[in-house]
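Beneath this line is the structure, given in structure tokens, with notes to follow.
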Amino acid sequence: MCRRESLRTLPWLFWVLLSCPRLLEYSSSSFPFATADIAEKMWAENYETTSPAPVLVAEGEQVTIPCTVMTHSWPMVSIRARFCRSHDGSDELILDAVKGHRLMNGLQYRLPYATWNFSQLHLGQIFSLTFNVSTDTAGMYECVLRNYSHGLIMQRFVILTQLETLSRPDEPCCTPALGRYSLGDQIWSPTPWRLRNHDCGMYRGFQRNYFYIGRADAEDCWKPACPDEEPDRCWTVIQRYRLPGDCYRSQPHPPKFLPVTPAPPADIDTGMSPWATRGIAAFLGFWSIFTVCFLCYLCYLQCCGHWCPTPGRGRRGGEGYRRLPTYDSYPGVKKMKR
């Protein structure tokens, strides 16, 4: 009976062994073991130069977070999001860097209809996140190479739907000048001609003005709600970029006025290029050094001609030469051969 029972259980054991890789794959995709908490965060050397300036877009507009990385040895890649109007921690979409399948999607609650894509290239990888932006989903999105405890942040994309400025009550409302491209240090928008603003009350004696990009279907009727008075989480990044137009942006503390420092003296305009000026200076320096050396050589010749004695000078004639040897008899042939 024992042998028969063991024979009956062999097919079941064989089936379990064959299905183990599938179970492991299913468990890794459905119940991920990776977490969104990164113990050690590092930034790439070209992190600031490759990160574009913050962009101001309209609510409901579709945006894509493109992440492009070169060939690496990290086991996972991710898109890490920190939302401007949320006090919670960061959420993260984690993908396997080898196969490209999803390990964890912490953005599914904030972005339920978002789609992601992963492409493996010969020299690198491209992974992206596409969603419709809103006030709740505006924030900072970072491209990260990571493992279970460490992460290397490669790029940062800042998506904004509203931009807060302050103006004095007795001054007209300022209009910020938005850029047209993502390069540089100026906040930009792909549609700056649709810029609108609305009043959101007072803040520390200043008039709160919120600028937004109007919708194409209802630019004059629709207005977003005024946010809280507290500065958002994106302010630490936004304040690094320029916003021309004589506008005061909100700050967590009153601004500190620095003393005026004297301006450096202006350069004298010679009408010549700097390379021509350097060439003339080098030419004059060379000839000045050559002239000094030549004068020193002439002085040496003149001084030595009068003060330095030469061989044979100042002696009686003939005493300066060696006398020829004298022989009593001419040497024979045998002596010559020696």
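Positions of Cβ are set from backbone N, Cα and C atoms, glycine also.
No substitution from the list is modelled in this structure, which keeps its original residues.
Record note (Swiss-Prot) on the natural variant ARG8 to Gln: In strain: Isolate 1M.
Under its natural variant entries, Swiss-Prot includes VAL16 to Thr with the note: In strain: Isolate 45J.
For the natural variant LEU24 to Phe, the note given by Swiss-Prot reads: In strain: Isolate 1M, Isolate 10J, Isolate 2J, Isolate 29C, Isolate 27C, Isolate 18M, Isolate 33J, Isolate 14, Isolate 32C, Isolate 39J, Isolate 63J, Isolate 25J and Isolate 9J.
GLU25 to Lys appears in Swiss-Prot as a known natural variant, with the remark: In strain: Isolate 10J, Isolate 2J, Isolate 29C, Isolate 27C, Isolate 18M, Isolate 33J, Isolate 14, Isolate 32C, Isolate 39J and Isolate 63J.
In Swiss-Prot, a natural variant is listed as SER30 to Leu, annotated with the note In strain: Isolate 8J and Isolate 16m.
In Swiss-Prot, a natural variant is listed as THR35 to Ile, annotated with the note In strain: Isolate 45J.
Its own atom aside, the Cβ of THR135 (variant position) has 16 Cβ atoms within 10 angstroms in the protein chains shown. Natural sequence variation is annotated in Swiss-Prot for THR135 to Met, with the remark: In strain: Isolate 2J, Isolate 10J, Isolate 29C, Isolate 27C, Isolate 18M, Isolate 33J, Isolate 45J and Isolate 14.
Note on GLY139 (variant position): other Cβ atoms within 10 Å of its Cβ, all shown chains, come to 24. As a natural variant entry, GLY139 to Ser appears in Swiss-Prot alongside the note: In strain: Isolate 10J.
Look at MET202 (variant position): DSSP puts it in a strand. Other Cβ atoms within 10 Å of the Cβ of MET202 (variant position) number 12 in total over all chains. For the naturally occurring variant MET202 to Thr, Swiss-Prot gives the following note: In strain: Isolate 2J, Isolate 10J, Isolate 25J, Isolate 39J, Isolate 45J, Isolate 29C, Isolate 27C, Isolate 18M, Isolate 33 and Isolate 14.
The annotation that Swiss-Prot gives for the naturally occurring variant HIS306 to Arg reads: In strain: Isolate 6397.
Annotation of the natural variant LYS334 to Arg in Swiss-Prot: In strain: Isolate 2J, Isolate 10J, Isolate 45J, Isolate 29C, Isolate 27C, Isolate 18M, Isolate 33J and Isolate 14.
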Cα-to-Cα gap, MET202 (variant position) vs GLY139 (variant position), nearest whole Å: 25
DSSP three-state assignment (helix, strand or coil) for THR135 (variant position): coil
